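**Student:** One natural variant named in Swiss-Prot is Glu115 to Val, and its note says In minor form. Residues or ranges marked as Mn(2+) binding site in Swiss-Prot: Glu144, Asp146, Asp155, His160. Taken from Swiss-Prot, the feature Ca(2+) binding site covers Asp146, Tyr148, Asn150, Asp155. Per Swiss-Prot, natural variant Lys172 to Ala is noted as: In minor form. One natural variant catalogued in Swiss-Prot, Lys185 to Ile, is accompanied by this note: In minor form.
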Amino acid sequence: MKPFCVFLTFFLLLAASSKKVDSAETVSFNFNSFSEGNPAINFQGDVTVLSNGNIQLTNLNKVNSVGRVLYAMPVRIWSSATGNVASFLTSFSFEMKDIKDYDPADGIIFFIAPEDTQIPAGSIGGGTLGVSDTKGAGHFVGVEFDTYSNSEYNDPPTDHVGIDVNSVDSVKTVPWNSVSGAVVKVTVIYDSSTKTLSVAVTNDNGDITTIAQVVDLKAKLPERVKFGFSASGSLGGRQIHLIRSWSFTSTLITTTRRSIDNNEKKIMNMASA
């Protein structure tokens with residue numbers, strides 16, 4: 001092979017290898033407020049967009065109200081071609097307000113579900129949080145901010161943050177001090193290398209609540225999912241559930257170590273020929 005051809009082949013293989021090393025699929029968005037006509041957001045159930053740009057998830061005048069908001073575009077959280085799983089970081093703020101003559105219920109859940117997710121047909125009663133049937137079962141992974149203790153779902157006796165996997169009977173919970181009218185800021189991180197879902201909840205007085213749990217998203221969810229929020233109320237339990245802001249970034253490496261190694265071997269063989 002002529003020297004120029006050797007150099008050109010070497011250069012192209014090197015470029016291809018470098019591209020594969022850096023190849024990733026990224027989804028990123030940021031909502032400081034919301035509007036009803038935004039095509040990037042899907043609404044389900046009793047959602048209302050307020051004039052101040054907040055999303056109110058439930059209808060206070062309706063028994064067993066359920067409302068959900070989702071990012072409209074599906075996100076690929078793992079690859080069937082490579083087996084790789086995405087890592088993600090999301091931050092959001094919300095507010096829950098008690099109302100007169102009702103128990104404060106039932107809370108908000110940040111959830112991940114199949115891309116065709118809808119409010120479950122049997123999702124009545126506040127304890128379902130709009131993501132499960134009346135037995136507590138569904139197809140989702142979520143972080144719940146629960147303000148009502150439902151004994152049928154083994155809730156602890158206090159307000160709590162819980163990590164849910166296909167059920168509102170949480171796999172792990174920690175106590176949390178929910179304050180009516182307080183703006184709560186949350187950061188959720190999923191580290192695909194350790195399969196760990198970590199959550200930090202900051203109340204407006206500076207108190208921080210943390211919780212973490214190993215969750216294999218590839219084993220629990222399909223390749224393409226949607227991210228969103230849901231809330232629900234019941235006959236005697238209602239409160240105002242507001243989503244104020246939301247940012248999100250996910251990264252899925254789209255190449256395998258094997259494909260990178262193969263290119264590197266080709267480069268070394270060409271260099272030694």
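Backbone N, Cα and C atoms are what each Cβ position is placed from, and that goes for glycine too.
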**Student:** Just to verify a number: CA distance, Glu115 (variant position) to Glu144 (Mn(2+) binding site), in angstrom, no decimals.
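**Tutor:** That comes out at 20 Å between the alpha carbons.
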**Student:** According to DSSP, which of helix, strand or coil covers Tyr148 (Ca(2+) binding site)?
**Tutor:** coil
**Student:** Select the closest residue to Lys172 (variant position) from the following binding-site residues, measuring between CA atoms: Glu144, Tyr148, Asn150.
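**Tutor:** The answer is Glu144.
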**Student:** Can you grab the distance from His160 (Mn(2+) binding site) over to Asn150 (Ca(2+) binding site)? Cα atoms, rounded to a whole Å.
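**Tutor:** So the Cα of Asn150 (Ca(2+) binding site) lies 12 Å away from that of His160 (Mn(2+) binding site).
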**Student:** What is the set of residues, excluding Glu144, Asp146, Asp155, His160, whose C-beta falls within 8 angstroms of the centroid of the C-beta atoms at the Mn(2+) site?
**Tutor:** Gly107, Phe145, Thr147, Tyr148, Ser149, Pro156, Asp159, Val161, Gly162, Val168, Ser170, Thr173
**Student:** For the recorded positions Glu115, Glu144, Asp146, Asp155, which one has the sparsest Cβ surroundings, going by other Cβ atoms within 10 Å?
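**Tutor:** Each of the recorded positions Glu115, Glu144, Asp146, Asp155 was scored by Cβ atoms within 10 Å; lowest is Glu115.
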**Student:** By a simple count, how many Cβ atoms lie within 10 Å of the Cβ of Lys172 (variant position), its own Cβ left out?
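**Tutor:** 16, counting other Cβ atoms within 10 Å of Lys172 (variant position).
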**Student:** For the recorded Ca(2+) site formed by Asp146, Tyr148, Asn150, Asp155, which further same-chain residues have Cβ atoms within 8 Å of the site's Cβ center?
**Tutor:** Ala105, Asp106, Gly107, Gly127, Thr147, Ser149, Tyr153, His160
**Student:** Take the C-alpha atoms of Asp146 (Mn(2+) binding site) and Lys185 (variant position) and report the distance between them in angstrom, rounded.
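**Tutor:** Approximately 15 Å lies between the Cα of Asp146 (Mn(2+) binding site) and that of Lys185 (variant position).
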